[in-house]
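> Structure incoming, see below.
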Amino acid sequence: MTDTLNPLVAAQEKVRIACEKLGCDPAVYELLKEPQRVIEISIPVKMDDGTVKVFKGWRSAHSSAVGPSKGGVRFHPNVNMDEVKALSLWMTFKGGALGLPYGGGKGGICVDPAELSERELEQLSRGWVRGLYKYLGDRIDIPAPDVNTNGQIMSWFVDEYVKLNGERMDIGTFTGKPVAFGGSEGRNEATGFGVAVVVRESAKRFGIKMEDAKIAVQGFGNVGTFTVKNIERQGGKVCAIAEWDRNEGNYALYNENGIDFKELLAYKEANKTLIGFPGAERITDEEFWTKEYDIIVPAALENVITGERAKTINAKLVCEAANGPTTPEGDKVLTERGINLTPDILTNSGGVLVSYYEWVQNQYGYYWTEAEVEEKQEADMMKAIKGVFAVADEYNVTLREAVYMYAIKSIDVAMKLRGWY
């Protein structure tokens with residue numbers, strides 16, 4: 001395995017190993033190694049200067065074994081079909097670990113949204129829905145926000161879908177909507193809240209006291225921000241935060257006594273950057289990755305913990321809040337060095353869990369308070385965490401292997417009952 005392994009091949013290998021360790025019928029791997037449906041579309045957009053550009057878009061529906069497909073849509077210049085297929089596979093197992101009635105889905109458009117005007121972005125978003133309309137629906141495939149997409153884009157998605165659907169207000173076809181338009185309280189904070197719960201429980205499992213732990217978080221976007229906030233709420237102390245600046249590149253902040261979340265957030269809102277924050281010293285990105293911590297939480301980019309970087313990480317536990325932050329080679333090195341790891345499929349699953357709550361609330365037209373959402377989320381995540389930990393102990397496997405195995409158990413039963421093998 002190398003750091004450049006195709007993401008789909010890497011995901012398939014994890015599924016193969018999990019099926020093998022469980023002693024599954026060979027048909028289980030055959031049914032799960034490839035998506036059931038992948039659609040590629042071309043989306044023409046009339047630009048503000050009068051020219052027409054055509055953008056490539058995709059939607060992958062990995063499995064319908066237990067229910068409709070569910071997963072985000074990303075707008076990014078590096079999106080491609082293999083990435084979308086791999087991410088849809090991961091979503092099947094993320095939902096399976098949580099016991100959700102979903103298979104995995106993922107979509108994308110190859111575009112840098114920063115280069116588009118708001119009008120162009122809206123036309124592109126609506127074009128994606130038009131191209132995929134007959135494959136979407138609250139009982140077919142349910143998209144949500146992902147990289148560079150948000151509640152506004154989900155609102156355009158819904159509006160276009162309703163126009164195509166004979167004005168039926170099937171707003172549950174998309175989640176991650178603003179609260180004013182059928183969204184759920186707690187959705188914006190859901191992933192970071194869930195990460196903090198997983199960090200807390202993983203710390204207990206590996207004998208780390210949260211109140212004494214030195215914790216580092218890479219990234220202060222949506223996931224990183226709410227991870228830091230909720231780790232602090234759980235009694236933890238974040239002493240290092242790494243971030244990126246358009247002008248100055250990668251950098252980090254460090255305070256061994258802990259960085260105050262409220263002060264940091266107020267500084268960022270006032271200055272649009274963390275650079276110059278008086279409550280911590282600025283350090284380099286390289287220093288961030290080599291300092292001594294109890295727990296490190298990559299919450300930004302994929303493939304940041306490479307084989308080389310894994311050799312210098314000085315922590316007892318890695319909790320993957322980002323999607324795919326550890327390369328296969330990095331994973332191998334961490335395991336060899338005895339550094340424990342809680343995988344992304346479990347750690348960052350809070351987002352899809354609260355998306356599920358949004359979908360449920362849309363069906364009933366009855367909406368919960370933020371406190372009710374948090375209570376339900378913690379209970380459901382605790383069930384998944386305990387289940388994954390139990391599988392790891394029963395089979396003497398890593399937590400990454402265990403989360404796939406735990407998910408496969410329920411998916412396997414559904415496929416067998418449906419007569420798929």
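Positions of Cβ are set from backbone N, Cα and C atoms, glycine also.
Nope, none of those substitutions made it into this model, it's the original residues.
According to Swiss-Prot, the feature active site, proton donor maps to Lys106, an assignment based on sequence analysis. Among the features that Swiss-Prot reports, substrate binding site is placed at Lys70, Lys94, Ser355, with the record citing similarity to another entry. Annotated NAD(+) binding site per Swiss-Prot: Thr191, Asn222, in sequence order, evidence recorded as similarity to another entry. Glu243 to Asp appears in Swiss-Prot as a published mutagenesis result, with the remark: Shows a 9-fold relaxation of the strong discrimination against NADPH due to the decrease of binding affinity for NADH and the increase for NADPH. In Swiss-Prot, a mutagenesis experiment is listed as Glu243 to Lys, annotated with the note Severely crippled in its ability to bind to NADH. Decrease of binding affinity for NADH and increase for NADPH. The annotation that Swiss-Prot gives for the mutagenesis experiment Glu243 to Arg reads: Decrease of binding affinity for NADH and increase for NADPH. Quoting Swiss-Prot on the mutagenesis of Trp244 to Ser: Decrease of binding affinity for NADH and increase for NADPH. For the mutagenesis result Asp245 to Lys, the note given in Swiss-Prot is Decrease of binding affinity for NADH and increase for NADPH.
Describe the structural surroundings of these features, if you would.
Around the Cβ of Lys106 (active site, proton donor), the number of neighbouring Cβ atoms within 10 Å comes to 31.
With a 10 A radius on its CB, Lys70 (substrate binding site) counts 28 other CB atoms from all the protein chains.
Shown in sequence order, Asn222, Val223, Phe226, Thr227, Ala321, Asn348, Gly350, Gly351 are the residues of the chain, 6+ apart in sequence, with a C-beta less than 8 angstroms from the C-beta of Thr191 (NAD(+) binding site).
Listed in sequence order, Gly219, Phe220, Asn250, Tyr251, Ala252, Leu253, Leu274 are the same-chain residues at least 6 apart in sequence whose CB falls under 8 Å from the CB of Glu243 (mutagenesis position).
In the three-state DSSP scheme, Glu243 (mutagenesis position) falls into the strand class.
Its Cβ taken as reference, Trp244 (mutagenesis position) is surrounded by 16 other Cβ atoms within 10 Å in the chains shown.
Counting Cβ atoms from all protein chains shown, Asp245 (mutagenesis position) has 12 others lying within 10 Å of its own Cβ.
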> Out of Asn222, Ser355, which of the binding-site residues has the smallest number of neighbouring Cβ atoms within 10 Å?
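Among the binding-site residues Asn222, Ser355, the sparsest Cβ neighbourhood within 10 Å belongs to Asn222.
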> Listing them in sequence order, which of the recorded positions Lys106, Trp244, Asp245 have their Cα within 10 Å of that of Ser355 (substrate binding site)?
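Close recorded positions: none.
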> Taking the Cβ of Lys94 (substrate binding site) as the reference point, list residues of the same chain whose Cβ is under 8 angstroms away and which are at least six residues distant in sequence.
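Counting only residues 6 or more apart in sequence, the Cβ neighbours of Lys94 (substrate binding site) under 8 Å are Gly104, Ile345, Leu346, Ser349, Val352, Ala407.
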> Lys106 (active site, proton donor): which of the recorded positions Lys70, Trp244, Asp245 have a C-alpha within 10 angstroms of it?
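Of Lys70, Trp244, Asp245, within range: Lys70.
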> Over all pairs within Lys70, Lys94, Ser355, the annotated substrate binders, what is the largest Cα to Cα distance, rounded to whole Å?
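Those residues reach a largest Cα separation of 13 Å.
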> So around the substrate site, Lys70, Lys94, Ser355 aside, which residues have their CB within 8 A of the centroid of those CB atoms?
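Sorted by sequence, the hits are Gly71, Met91, Gly95, Leu100, Tyr102, Gly104, Ile142, Ala144, Ser349, Gly351, Val352, Leu353, Tyr356.
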